Amino acid sequence: MANILNLKHLLTLALILLALATKSSTSSSSSITRVKGIYWLENPFFPPTTVDTSLFTHIFYSFLTPNNITYKLEISSSQILSLNTFTKTFKTKSPPAATLFSIGGAGSNSSLLAFIASDPPACAAFINSTIDVARTFGFDGIDLDWEFPKNTKEMNDLGEMLFQWRKAISDEGATTGRPPLLLTAAVYFAVNFSIYGEPRMYPVNSINENLDWVNVMSYELRGPRSNKTGAPSGTFDPKSNVSVVSGLLSWIHSGVVPEKLVMGMPLYGKSWKLRDPNVHGIGAPSVGSGPGVNGLMAYFQVLDFNRQKSAKVEYDVDTASVYSYSGSTWIGYDNPFTVSIKVGFAQALKLRGYFFWVAGLDTLDWKIATQASKAWKLV
């Protein structure tokens, strides 16, 4: 077993070194803006001023939603102040960071987005309002987080909407003489999937032609709703294709240009309650969630748990992830080491960059984000 584990470690190291070796071969794409992004949710305890822009190039304001009658973005009076503060903060920070606002999110009305994408007048009203909001509040771009188109028709409608969106952005830039707005989308960890609906695939050609990049949500892969523990954002999974690398490769094999892909990483872990505290590896039987809302624990909370409970911390070679356990509580998560592995693979695959979900969950000194930024700088 020791030899097998050592071999796996060596394979991981070899692939990271491959990323470093690609420096010369990627020089032709050096003009492309690399992405070190993070999503920010409205949080009085974590205002925009607390974000360290030396670690990030792009900050995503989350979330705005369209009105279900006018189909235009609905901006509340409180959001007006929040949006103004957000963009002004990141334009005046040193270094400054680009800002985008994100539309939708996990709790949004997927059916409304589906209707907007399918109805040309509604789609035009929606798109024009997004450009107006971006220019009014000084954003550099727009991000769509539609979770998720439910069938092939909705995917096709998404592709057409992206085409119309890009055209409107290009026309606005040509008319005003301003640099065109960025247009991005947050997408499922794999290019094709069947959860939350019928089997379907993202509109690859439209993504390549109309989006600056997609933020691939390479997390929420395992959770306490399952009856066994697992890596919430495992880099690998030898028993299935539910892993970060598998998902990214599905996008690349589908024809999406690697430099259109930005890998997502979570700043949180997921907790389980073990059925038997003496059985505590990956795949151990469980009986629901542990601490946190639905088992979600911020990275800083995981560290507090480890310290207060004198938890045992293990690195799992098969998934390149970390887990802690104490008593019946089991937590799967990423730490600076596993994030370095992921960044190495992102570079080996020649991705555009990475992003984190979500600001406020790292430690106060940004342990995870700092290590990711350092790892990326290696090339």
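The backbone N, Cα and C atoms fix where each Cβ goes, and this holds for glycine too.
Straight from Swiss-Prot, the features:
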{"type": "ACT_SITE", "residues": "GLU147", "note": "active site, proton donor"}
{"type": "DOMAIN", "residues": "34-379", "note": "domain 'GH18'"}
{"type": "MUTAGEN", "residues": "PRO224 to Ser", "note": "No effect on chitinase activity. Confers Nod factor hydrolase activity; when associated with G-225"}
{"type": "MUTAGEN", "residues": "ARG225 to Gly", "note": "No effect on chitinase activity. Confers Nod factor hydrolase activity; when associated with S-224"}
{"type": "MUTAGEN", "residues": "SER289 to Ala, Lys or Pro", "note": "No effect on chitinase activity"}
{"type": "MUTAGEN", "residues": "SER289 to Pro", "note": "Confers Nod factor hydrolase activity"}
{"type": "MUTAGEN", "residues": "LEU296 to Gly", "note": "No effect on chitinase activity"}
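For SER289 (mutagenesis position), the Cβ neighbour count at a 10 Å cut-off comes to 19, with all displayed protein chains included. Put simply, PRO224 is the one of the recorded positions GLU147, PRO224, ARG225, LEU296 whose Cα lies nearest to the Cα of SER289 (mutagenesis position). Within the same chain, residues at least six positions away from GLU147 (active site, proton donor) with a Cβ under 8 Å of its Cβ are GLY104, GLY105, ALA106, SER108, SER110, ALA186, TYR188. Over all protein chains present, the Cβ of PRO224 (mutagenesis position) has 24 other Cβ atoms lying within 10 Å. Cα spacing between PRO224 (mutagenesis position) and LEU296 (mutagenesis position): 9 Å, rounded to the nearest whole number. Secondary structure from DSSP puts SER289 (mutagenesis position) in a beta strand. In the predicted model, residues of the domain 'GH18' (34-379) average a pLDDT of 98.
Note: the CA-CA distance between ARG225 (mutagenesis position) and LEU296 (mutagenesis position) rounds to 12 Å. Sequence-distant contacts of LEU296 (mutagenesis position), defined by Cβ-Cβ distance under 8 angstroms and a gap of at least six in the same chain, are TYR268, GLY269, LYS270, SER271.
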